[in-house]
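Asker: The structure follows.
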Amino acid sequence: MKTEISTADSLRDPPSNGLKADSELVIREDIDQFLPSEVSSLGSDHQNDGEDSDTDSDNFLQDPEDDVDEESTGRGTVTTTSTSTESRGRPSSCIFVASLAAALSDDELCLSVTENFKKYGDLARVKVLRDNANRPYAFVQYNNDHDAKHALIRAQGTLLNGRRLRCEPAKVNRTLYLKNQQSIDFNEISQICEKFGGLEQIVPDRTDNQYTRRYTYPISSANSWFVQFVYRDDAIRAYANLRTDPNWIIEWAQNINVPKNYNLLHKSKFKSSKYHQNNGIINNDGSNNNDNNNSNNNNREDSRRNGDVIEEECGHVHGSDSEEKLTSDGIYDDEDKDSEITIDKRSIFVGQLDKETTREELNRRFSTHGKIQDINLIFKPTNIFAFIKYETEEAAAAALESENHAIFLNKTMHVQYKEVGGRHNRKFSGKNGGSNFNHHQFFSTRSGKTFTGPELNLAPPPINMYRKMSGGSQQESETMMPYMPMGPMPMGPPPPNAASLSDFDMFPPSYSTFMKGMMPLRRKSMPNSWSSPSSKSVNSENESVNGGDENSELPSEIPESSGRYNAANSFTTYNNSSAGNSNNNNNNNNSNSNKSQYKKRYARRSSYGYNEVPPKPYYFQPYYYHPMQYHMGPMGPLHPSQGSAGNHHPYMMVYPMSPPPPSGLDGSMIPPPINVSQSHAANHGSTHVHANEFISNDTGDINEDNKAYSLDY
């Protein structure tokens with residue numbers, strides 16, 4: 001089905017494939033696809049109101065008493081069916097109140113603000129919110145501008161709960177930023193948006209316009225537009241309807257402030273009235289054919305002057321499949337609806353209700369916005385919520401705007417549209433989910449623009465169009481290092497060519513089976529036992545504090561008097577010293593180091609060269625006691641003497657540790673013979689041992705300073 005899109009003031013030039021454009025046949029499916037069935041367009045009822053609707057855009061913010069049943073727009077008059085202007089509340093009648101007491105709850109603040117501001121005028125509602133820093137603020141909505149201005153003057157600087165209030169006119173965001181892959185004319189964008197409510201401003205975005213350097217601002221055709229509504233709930237309803245179409249980019253933007261001549265809604269009042277009378281959509285009797293022909297010829301010249309040439313086959317309404325249908329929301333009826341999210345614009349979700357809530361109370365509260373079809377109140381053990389369905393979209397939008405964050409039974413409610421379906425992932429996607437439009441190529445920012453027009457400043461969207469991500473925060477979802485248990489690790493065998501343990505690492509990567517799949521990064525909270533070029537100073541500091549061992553290249557700066565070691569309060573490490581070396585346990589980590597020392601040793605992550613030196617695995621040393629010297633009798637056949645038969649060799653009694661040392665060690669791994677005094681030489685080979693052999697005046701070489709060891713069994 002080939003569709004021709006009607007422009008507001010001109011006919012499109014025929015496409016390159018030779019299709020003949022029929023100026024009398026205009027199909028408006030591209031506009032009506034975004035509109036629900038119950039929202040009527042500005043049809044023939046307004047064809048004679050064109051000249052009478054030349055109202056200034058500044059007259060939109062007038063008192064509600066002047067238009068109880070109708071709201072005036074620059075394009076005509078839009079009649080409100082189910083929501084009166086008193087219940088909606090104009091943005092000009094809203095006050096922003098800051099500097100509230102953060103110690104109070106939102107419910108208490110809402111009640112106190114209501115009691116304080118209702119004395120200044122007819123109060124409609126009060127909402128209390130908090131920012132990211134947990135600072136509370138409130139929006140106070142009055143029913144007319146006079147009371148709002150009176151409250152701004154009288155309430156400024158007054159005390160409430162021990163705090164001086166700061167009052168300002170509320171900046172109610174009600175502007176949409178619309179972007180399409182095709183260039184859209186001003187009248188088309190106005191027809192699409194004005195059917196959701198009254199409009200204040202329609203301003204083209206100059207940034208993405210392809211005729212930036214050729215023509216002056218403002219232009220009548222662009223790919224992206226700023227549309228500001230009179231009421232926020234109308235903007236919310238338009239946002240919910242248009243955002244579900246994959247060919248549109250709809251963003252909730254901050255309000256724009258441009259001069260009147262940049263507002264095309266104000267400049268084109270006369271053209272818009274001509275459009276309603278002569279575009280052929282309203283008049284079907286042919287009475288204005290001459291006017292149509294003349295206006296079409298003139299508009300065709302204006303279109304060529306502005307470079308406004310668009311193909312008649314629109315990319316988002318084309319298709320040869322007759323079975324392809326559009327829903328009222330403008331979404332293709334695919335078979336993968338489970339993967340997309342839809343908004344039921346007649347139903348609202350009401351959460352955070354009080355446990356005493358009943359259907360009658362909900363009906364009494366929410367029926368003020370429109371006629372209710374159904375109320376589904378659900379009680380959960382920890383949550384109470386309800387789904388309320390209205391007969392019209394206007395009533396649901398008014399309830400969403402009025403009741404969200406409002407007080408009901410002394411609790412703050414949470415109100416939003418009812419969501420149906422899964423995650424929305426169909427933006428710029430084709431019939432079968434394939435991408436048919438490259439957003440970044442087409443909408444790339446162009447340099448050399450000659451006009452500084454309104455810029456897009458995004459604002460938080462009023463409704464949640466997508467589901468929240470489950471799980472923890474981003475920091476919790478980061479890949480963490482594997483946890484290393486605190487316990488003894490088996491010592492791998494040395495390489496074949498290694499002469500001693502000092503010639504190779506304790507656990508090289510090839511011998512570390514438990515470190516498979518370990519990432520080459522290290523968490524800041526975990527100490528490391530490997531050295532990098534940037535951490536040599538840190539390791540040097542540790543070795544100087546711990547004393548090092550006798551074969552260390554860095555001398556110890558700690559005096560010998562401070563070298564007493566308590567074996568019960570530390571973890572010792574394997575090093576290249578023998579079992580009888582008194583310094584074999586000095587290379588350790590001080591478990592009692594304070595926080596400042598920890599920060600010194602382990603600097604920031606940016607100071608480590610991760611990709612320069614591969615990390616060594618973490619190793620937690622097993623606990624063992626110091627070796628003690630005990631002189632034994634003659635060695636039996638199962639314990640041959642390590643020295644000659646004529647030398648007395650004491651047996652080094654070492655407490656066992658798991659696992660036992662591997663067999664087949666090199667000769668350098670065996671402790672060397674220890675020289676003993678000649679007075680004990682005669683004891684070698686005797687049948688009994690004298691008691692004085694175990695006195696403390698032994699002259700062995702293991703402990704030359706006769707340092708006492710505190711053994712904790």
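Cβ coordinates come from backbone N, Cα and C, glycine included.
Not my notes, these are from Swiss-Prot:
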DOMAIN    93-172  domain 'RRM 1'
MUTAGEN   Phe96 to Leu  Leads to absolute sporulation defect
MUTAGEN   Phe139 to Leu  Leads to absolute sporulation defect
DOMAIN    346-420  domain 'RRM 2'
MUTAGEN   Phe349 to Leu  Leads to mild sporulation defect
MUTAGEN   Phe385 to Leu  Leads to absolute sporulation defect
Asker: Could you give me the DSSP helix, strand and coil counts for the domain 'RRM 2' (346-420)?
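Answerer: Helix/strand/coil tally for the domain 'RRM 2' (346-420): 22 helix, 32 strand, 21 coil.
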Asker: Given the mutagenesis positions Phe139, Phe349, Phe385, find the one whose Cα is closest in space to the Cα of Phe96 (mutagenesis position).
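Answerer: Looking at Cα distances from Phe96 (mutagenesis position), the smallest one goes to Phe139.
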Asker: Around the Cβ of Phe385 (mutagenesis position), how many other Cβ atoms lie within 10 Å? Please give the count over every shown protein chain.
Answerer: 17
Asker: Just jot down the residues in the same chain as Phe349 (mutagenesis position), at least 6 apart in sequence, with C-beta under 8 A of its C-beta; none if empty.
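Answerer: Sequence-distant Cβ neighbours: Phe385, Ala386, Phe387, His414, Val415, Gln416, Tyr417, Lys418, Glu419.
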Asker: Do you know the DSSP helix, strand and coil residue counts for the domain 'RRM 1' (93-172)?
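Answerer: Looking at the domain 'RRM 1' (93-172) with DSSP, the answer is 24 helix, 28 strand, 28 coil.
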Asker: Among all the protein chains here, how many other CB atoms are within 10 A of the CB of Phe139 (mutagenesis position)?
Answerer: 18
